[in-house]
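Contents: one structure, followed by commentary.
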Amino acid sequence: MILVLLMVILMMIFIVQSIAFITLYERHLLGSSQNRLGPTKVTFMGLAQALLDGVKLLKKEQMTPLNSSEVSFLLVPGISFVVMYLEWFTLPYFFDFISFEYSVLFFLCLIGFSVYTTLISGIVSKSKYGMIGAIRASSQSISYEIAFSLYVLCIIIHNNVFNFVSKFNLSLLIIYIPFLIMVIAELNRAPFDFSEGERELVRGFNVEFARVAFVLLFLSEYGSLIFFSVLSSAMFFKFSIFMAFSIFSLLIFIRSSYPRYRYDLMMSLFWFKLLPISLIMLCFYAVIFYY
């Protein structure tokens, strides 16, 4: 029991430390894409930039809006962080000390629940910008989650288990591109970052959050980004650090290269293109592996 608790604490420290350096890496890549250096002034090559940014955030003042509560401002980001943290326990072969049989179903429950934290955070902020961002995130989640679940079901049929299996699946590569598009939508990253549209929503659902609350939302966002990079590497390419790093870099380059998609085109893409493709692929894998 003590060993399991120690492993859980160490994993949390590992995730937080990874986020600190991954954000620095993202800023350098975004700087390179725009022909600038990125953060390089704080210590050697800017390595302490993320740590000092965190200290600066914690020193900010939290202004709680009228008709809202301070408890909800900490509770909702805390739940968001816990959901992100629980996602890591579904990874294959990495955390066997608490592994369980139906990790894929647990994973689908978590990503379905994660949108509620975004919705509630927009509601408790008592801001029209936060509310619009939360509604956008909810409608976006409804549009892609059905197709995303069907793609995950294709993986279950292929592997014949309800766990994520870490191996190189050549026959699964045909669904990797639509799966990656769904992952980008799940992460609310560009070009599907409608819940955080700066031009029309200031900051989106988290516009009123600061200090610890904003840090928890930030950690949950980038923790999920790292998680999906590792998960994609494990499911499609037999997990390697290089492939996980490459997928993460690809997600950053997509952010730096593509403008925000139009909202109606995003809905059309998920409902009229990716959803029918997911149904066809599900039937294809069912026929191939069961008949």
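Yeah, the Cβs are placed from backbone N, Cα and C, and that goes for glycine too.
The noted changes are left out; the structure has the residues it started with.
Variant annotation in Swiss-Prot: Ile181 to Met, described as In strain: CB4853 and CB4858; the structure shown retains the original residue. For Ile181 (variant position), other Cβ atoms within 10 Å of its Cβ number 21.
Looking at Swiss-Prot, the entry for natural variant Lys238 to Asn says: In strain: Bristol N2, CB4855, CB4857, CB4858 and KR314. There are 13 other Cβ atoms within 10 Å of the Cβ belonging to Lys238 (variant position).
A helical conformation is recorded for Ser246 (variant position) in the three-state DSSP classification. Quoting Swiss-Prot on the natural variant Ser246 to Ile: In strain: CB4854.
Here the Cα atom of Ile181 (variant position) is found 20 Å from that of Lys238 (variant position).
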